[in-house]
Amino acid sequence: MMLIKKIEELKNSEIKDIIDKRIQEFKSFKNKSNEEWFKELCFCILTANFTAEGGIRIQKEIGDGFLTLPREELEEKLKNLGHRFYRKRAEYIVLARRFKNIKDIVESFENEKVAREFLVRNIKGIGYKEASHFLRNVGYDDVAIIDRHILRELYENNYIDEIPKTLSRRKYLEIENILRDIGEEVNLKLSELDLYIWYLRTGKVLK
């Protein structure tokens, strides 16, 4: 398979060091506070139907404001920083504040897949992709972030027959299992595989 070959080539290049470093940054969240985890959750809420770069920029600008700013002020900041859906995202972030102890909550579950179900059910603005993104970014390995880049790569390499317009829970888990199989073939965890495929599609290693 062409995708396997491309990933193996990247694993033997300097990109591997960049990806390994990024994974270590994610793992360092195990030693961070509830507040830092909450800010990362807000980043993942922001990136839905937006860009990762835009989310990173806004996260840096707002910082602790995710925890403290009144909704109207947060809305205004998101608008000025160029977020397309500033009203909705401000609403979701303010509603999510009842889970400010998000690290404690997530770590109370037996594994990341159980934690993901909780996040999807309880936090407005968080679907399977966003929940997986958050969990990967705070150091968990066994969840896949299935976005358009990943879907296109799978489609172009004949792992899926079509690019679904929407992803039901069943479809999400089905595609996640395909990615898990690919990961096993190239000896990568889902958290790592995502960064390799993202690099293949975009030439970037983000978060």
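Backbone N, Cα and C atoms are what each Cβ position is placed from, and that goes for glycine too.
In this structure the noted substitutions are not present, so the sites keep their original residues.
Classification of Lys129 (mutagenesis position) by DSSP places it within a helix. Here Swiss-Prot describes Lys129 to Ser as a published mutagenesis experiment; the accompanying note says: Loss of activity.
If you look up Swiss-Prot, you'll see Lys129 (among others) marked as active site. Around Lys129 (mutagenesis position), taking its Cβ as the centre, 21 other Cβ atoms fall within 10 Å, counting all chains.
Neighbours of Asp147 (active site), defined as other CB atoms within 10 A of its CB across all chains, total 20. DSSP classifies Asp147 (active site) as coil under the three-state reduction. Residues or ranges marked as active site by Swiss-Prot: Asp147 (among others).
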